[in-house]
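Below is one structure; the comments refer to it alone.
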Amino acid sequence: CYIQNCLRV
């Protein structure tokens, strides 16, 4: 993931 809050790929 490329987001600040991501719990997946």
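Glycine too: its Cβ is placed from the backbone N, Cα and C atoms.
In this structure, L7 (mutagenesis position) belongs to neither helix nor strand by DSSP; it is coil. Experimental mutagenesis at this site is recorded by Swiss-Prot as L7 to P, annotated: 8-fold increase in affinity for V1aR/AVPR1A, no change in affinity for V1b and oxytocin receptors (OXTR) and gain of affinity for V2R (Ki=1.8 uM).
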Taking 10 A as the limit, how many CB atoms besides its own sit near the CB of L7 (mutagenesis position)?
6
